[in-house]
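Trainee: The Ca(2+) 1 binding site annotation in Swiss-Prot covers Asp116, Asn118, Asp120, Asp127. Annotation source Swiss-Prot lists domain 'EF-hand 1' at 66-101, citing sequence analysis. Annotated domain 'EF-hand 2' per Swiss-Prot: 103-138, in sequence order. Look at Swiss-Prot and you will find 144-179 tagged as domain 'EF-hand 3'. Listed in Swiss-Prot as a mutagenesis experiment, Glu64 to Asp is described as follows: Causes deafness; decreases interaction with TMC1 and TMC2; reduces MET currents. Experimental mutagenesis is annotated in Swiss-Prot for Asn68 to Gln, with the remark: Disrupts interaction with TMC1. Disrupts mechanoelectrical transduction (MET) in hair cells. The annotation that Swiss-Prot gives for the mutagenesis experiment Phe91 to Ser reads: Causes profound deafness. Does not disrupt localization in hair cell stereocilia. No obvious indications of vestibular dysfunction. According to Swiss-Prot, the mutagenesis experiment Ile114 to Phe carries this note: Weakens interaction with TMC1. Among the mutagenesis entries in Swiss-Prot is Ile123 to Thr, noted as: Causes deafness; disrupts interaction with TMC1 and TMC2; abolishes MET currents; abolishes localization of TMC1 and TMC2 to stereocilia. Quoted from Swiss-Prot, the note on mutagenesis experiment Leu140 to Arg is: Disrupts interaction with TMC1. Looking at Swiss-Prot, the entry for mutagenesis of Val152 to Phe says: Disrupts interaction with TMC1. Disrupts mechanoelectrical transduction (MET) in hair cells. Among the mutagenesis results in Swiss-Prot, Arg186 to Trp has the note: Causes deafness; decreases interaction with TMC1 and TMC2; abolishes localization of TMC1 to stereocilia; reduces localization of TMC2 to stereocilia; reduces calcium permeability and conductance of MET channels in hair cells. The residue drawn here is the original one.
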Amino acid sequence: MGNKQTIFTEEQLDNYQDCTFFNKKDILKLHARFYELAPNLVPMDYRKSPIVHVPMSLIIQMPELRENPFKERIVEAFSEDGEGNLTFNDFVDMFSVLCESAPRELKANYAFKIYDFNTDNFICKEDLEMTLARLTKSELEEDEVVLVCDKVIEEADLDGDGKLGFADFEDMIAKAPDFLSTFHIRI
């Protein structure tokens, strides 16, 4: 009796703790956030593991993502269905990877997916152009964009193939002291 939570079984909570950087309290807080996004869709009882997809259009309205120029790409990177719709597991994964406790390697893996717009497992000049357009709100002149993209490829392309593989990207991220402090969101 009493106020014991019944949103998840103890086993489910233990599994979430094992697979994320969160404790039980954080997981319950995340469920509350997920529920707030779509109260008519998200159940309060997850003990039977319902599969509910919250549409990307609702996810990107969260304060943590609303102003981010990569909000759709972030949500798509964590979406199992590839359309940006998130299950609770996807939602927890997104917050776990973007939390301050997640290691640089894990963050780099997802950052690479986010910046790989054409999903060819490389960051090519076109991907860099799209990244710059989002970061600068398309305020750079075309010749400036070309110059910046060429310089990034020149500096970061370790194997000289004209594009950045994950190893190139990871090396570049390792040299960016502010990557960890900027690639995160709080619950």
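Including glycine, each Cβ sits where the backbone N, Cα and C put it.
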Trainee: Taking Cα atoms as reference points, rank the binding-site residues Asp116, Asn118, Asp120, Asp127 by distance from Phe91 (mutagenesis position) and give the first.
Mentor: Asp116
Trainee: Just to confirm: which same-chain residues, 6+ apart in sequence, have a Cβ under 8 Å from the Cβ of Asn118 (Ca(2+) 1 binding site)?
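Mentor: Those within reach of Asn118 (Ca(2+) 1 binding site), by Cβ under 8 Å and sequence separation of 6 or more, are Cys124, Glu126, Asp127.
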Trainee: Select the most exposed residue of Asp116, Asp120, where exposure means the fewest other Cβ atoms within 10 Å, treating these as the binding-site residues.
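Mentor: Counting other Cβ atoms within 10 Å of each of the binding-site residues Asp116, Asp120 gives the minimum at Asp120.
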Trainee: How far is it from Glu64 (mutagenesis position) to Arg186 (mutagenesis position), counting Cα to Cα, in Å?
Mentor: 8
Trainee: Using Cα coordinates, what distance in whole Å links Arg186 (mutagenesis position) and Asn68 (mutagenesis position)?
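Mentor: Approximately 14 Å lies between the Cα of Arg186 (mutagenesis position) and that of Asn68 (mutagenesis position).
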Trainee: Let me spell it out: take the domain 'EF-hand 1' (66-101), skip the flanking residues so only those 6+ beyond its ends count, and list any with a Cβ under 8 Å from a Cβ in it.
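Mentor: For the domain 'EF-hand 1' (66-101), the list is 16, 19-22, 27, 30-31, 33-34, 42, 46, 51-56, 59-60, 107, 110, 113-115, 117, 134-135, 137, 180, 183-187.
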Trainee: Asp116 (Ca(2+) 1 binding site): which of the mutagenesis positions Asn68, Leu140, Val152 have a C-alpha within 10 angstroms of it?
Mentor: none
Trainee: Reported as an integer number of Å, what is the Cα distance between Asp120 (Ca(2+) 1 binding site) and Ile114 (mutagenesis position)?
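Mentor: Approximately 12 Å lies between the Cα of Asp120 (Ca(2+) 1 binding site) and that of Ile114 (mutagenesis position).
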Trainee: Look at the mutagenesis positions Ile114, Ile123, Leu140, Val152 and tell me which residue has the greatest number of other C-beta atoms within 10 angstroms of its C-beta.
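Mentor: Highest number of other Cβ atoms within 10 Å: Ile123.
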Trainee: Work through the recorded positions one by one (Phe91, Asp127, Arg186) and point out the residue whose CB has the fewest other CB atoms within 10 angstroms.
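Mentor: Looking at the recorded positions Phe91, Asp127, Arg186, the Cβ with the fewest others within 10 Å is that of Arg186.
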Trainee: From the Cα of Leu140 (mutagenesis position) across to the Cα of Ile123 (mutagenesis position), what is the distance in angstrom?
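Mentor: Between the alpha carbons of Ile123 (mutagenesis position) and Leu140 (mutagenesis position) there are 20 Å.
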